[in-house]
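Chemist: Supplied in structure tokens, the structure appears directly below.
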Amino acid sequence: MTVLHSVDFFPSGNASVAIEPRLPQADFPEHHHDFHEIVIVEHGTGIHVFNGQPYTITGGTVCFVRDHDRHLYEHTDNLCLTNVLYRSPDRFQFLAGLNQLLPQELDGQYPSHWRVNHSVLQQVRQLVAQMEQQEGENDLPSTASREILFMQLLLLLRKSSLQENLENSASRLNLLLAWLEDHFADEVNWDAVADQFSLSLRTLHRQLKQQTGLTPQRYLNRLRLMKARHLLRHSEASVTDIAYRCGFSDSNHFSTLFRREFNWSPRDIRQGRDGFLQ
């Protein structure tokens, strides 16, 4: 597995923060780093396989990656990221207690993926741009300024994450997308789902299309197919069983949709013919 080292990304040995844009981020094999990072998805879509679990990411997704986490990107489509790198929560010169603002693992569950709405994403971009402008400065005031901006970024993300902000339809849509990640195999009634998240069906269709480029059902089908592809690669379950586990009631229909989406059959993926296992 590829290991990325801080010496290749941080501007100096004492820099606590670095900005690494990926515009766009292509498919990238599994790796980990000797530093931490906050991945901010600007726009586009892709699959983020994080510690073996696939997540669909779109504009507004924020992922917190620790130095022992492993992850990869695949099936990217105009995926643009900004990575905010930091050495460790306790490696800042002027800040202490940052760990309290970061996601916490509880009973083996780590809430790595958050979502923010478009207006918050704009504020995030401004903070990141200010940090990036100061990267070449190594004096104490500049270091303190960058660390203060990093603290502001964490506060903004925490206050604006789905757990704490459901005031507008964009935030409720983000919560719906997070819900689909956990309920993709369920039979989905879009009228009922829209009601559940206090959205009109028209608003749901319009905003989901704006954010992902897909209609709700197309987005759900792609999510199911992504989950199925992951299981084909990493489990011994039969194609039929995987189809049912991912929300498809007809394995033949599943195979047709799968080939249309990936240009490979489920059997091809299982046997590694797409090159993933080579």
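Glycine too: its Cβ is placed from the backbone N, Cα and C atoms.
Per Swiss-Prot, domain 'HTH araC/xylS-type' is recorded for 174-272, and the stated evidence type is sequence analysis. Looking at Swiss-Prot, the entry for mutagenesis of Arg202 to Ala says: 4% of wild-type activity. In Swiss-Prot, a mutagenesis experiment is listed as Arg206 to Ala, annotated with the note 0.1% of wild-type activity. Experimental mutagenesis is annotated in Swiss-Prot for Cys246 to Ala, with the remark: 66% of wild-type activity. Annotation of the published mutagenesis Ser249 to Gly in Swiss-Prot: 93% of wild-type activity; the original residue is retained in the structure shown. The note that Swiss-Prot attaches to the published mutagenesis Asn252 to Ser is: 37% of wild-type activity.
Are these features on the surface or tucked inside, and what touches them?
Modeler: Looking at the domain 'HTH araC/xylS-type' (174-272) alone, the prediction's average pLDDT is 91.
Non-local neighbourhood of Arg202 (mutagenesis position): empty, since no residue in the same chain at least six residues away has a C-beta under 8 Å from its C-beta.
Counting only residues at least six positions away in the same chain, no Cβ atom sits under 8 Å from the Cβ of Arg206 (mutagenesis position).
The 10 Å shell around the Cβ of Cys246 (mutagenesis position) contains 22 further Cβ atoms across the protein chains shown.
Note: Ser249 (mutagenesis position) has no non-local neighbours, i.e. no same-chain residues 6+ apart with C-beta under 8 A of its own C-beta. Mapped onto three states, the DSSP output places Ser249 (mutagenesis position) in coil.
If you take the C-beta of Asn252 (mutagenesis position) and look for same-chain residues 6 or more apart in sequence within under 8 angstroms, you find none.
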